[in-house]
Amino acid sequence: MTEETISQAVPPVRDWPAVDLPGSDFDPVLTELMREGPVTRISLPNGEGWAWLVTRHDDVRLVTNDPRFGREAVMDRQVTRLAPHFIPARGAVGFLDPPDHTRLRRSVAAAFTARGVERVRERSRGMLDELVDAMLRAGPPADLTEAVLSPFPIAVICELMGVPATDRHSMHTWTQLILSSSHGAEVSERAKNEMNAYFSDLIGLRSDSAGEDVTSLLGAAVGRDEITLSEAVGLAVLLQIGGEAVTNNSGQMFHLLLSRPELAERLRSEPEIRPRAIDELLRWIPHRNAVGLSRIALEDVEIKGVRIRAGDAVYVSYLAANRDPEVFPDPDRIDFERSPNPHVSFGFGPHYCPGGMLARLESELLVDAVLDRVPGLKLAVAPEDVPFKKGALIRGPEALPVTW
């Protein structure tokens, strides 16, 4: 991209540095970009050049659902990005466009339907009760992240994936190394290769499986020649890693509820509003730093009067879309009565997060178990003293010290 490829009226390129924001603070750079206009230009700490940034709710939905913007073309580019290393596997579902993307997602769709998610509800509730039991037996103080918020999502996603309980620790370790930007490219790539090898073996053993877990569904699809083993492994890795996002989201959720006890007390006294309240918290929580994966414009497209040329890189900000005042009145306020609430915390369009329904289930189970079974729960330190992750792409508390 060069200045000559675009018109004179384009916004200036804004540097967006990598910073570790305190708590659940909204990124001030993103706030400024939202004020500058619906379509701006950014340069992130890594990669090359600049990219467009789209922040309004309707435009974010347009870009993510429009075949004129593709992911596959990103593979051969060093698009400006937050992550210091870029190690996607060619053919991975996150970098495929329809129809290949649709074919691959179809292979595991059954596991993420309402029926598929309900299949693990009671087992998930049982595993969560065991974790809360253990925390209560040990007595206060406790680290809610270590005791509950970290092991629970790992157990649930491993259950859904068909990963044996004995391998959960390895999965968690690999995921943390892949998601962190502080260990360097070699460490992240080695962790990803080890997870790839693990799923290659596991899926390969299940080519004749009739099981309902994800690796069985993938193994059966490979056995029917609907997808390749490489495609199956790439999808399994993405789903496994994504499953742990609940740890960070729920960590921010409980940090917020315990920092503002009136919110937690309302959820205790009005349990019927919990599903709606969780949706509002999912909208409000800034779950990541900066932006995620880019897209490439496959032809010239005009958005809000700005011409995006074929070949230009484009990012959307789901965080910004969730604070669009045209869609969410008083967007910075947490409003448990907000309805409708068309947030895009799980994305939109063909790349919508397949685990969105599972994440909602886990969040509801966590709120029920923690608030109902530990009524005196409170932070053991001041809210501003809760340590948050540093050098990470996904935001969340490193630990959540609590007492009761």
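Glycine is treated like the rest: Cβ placed from N, Cα and C.
Arg288 (flaviolin 2 binding site) falls within a strand segment according to DSSP. For Arg288 (flaviolin 2 binding site), the Cβ neighbour count at a 10 Å cut-off comes to 20, with all displayed protein chains included. Residues annotated as flaviolin 2 binding site in Swiss-Prot, with experimental evidence given as evidence: Arg288.
According to Swiss-Prot, the feature flaviolin 1 binding site maps to Arg288, Leu293. The Cβ of Leu293 (flaviolin 1 binding site) lies under 8 Å from the Cβ of Arg71, Val74, Gly94, Phe95, each on the same chain and at least six residues away in sequence.
The annotation heme binding site is assigned in Swiss-Prot to Cys353 on the grounds of experimental evidence. In this view, Cys353 (heme binding site) is surrounded by 17 other Cβ atoms within 10 Å of its Cβ, with every protein chain counted. Cys353 (heme binding site) falls within neither a helix nor a strand when secondary structure is assigned with DSSP, and so counts as coil.
Under the heading of mutagenesis, Swiss-Prot lists Ile87 to Lys and annotates it as follows: Catalyzes the formation of two isomers of biflaviolin instead of three. Reduced affinity for flaviolin.
On a Cα basis, Cys353 (heme binding site) lies 15 Å away from Arg288 (flaviolin 2 binding site).
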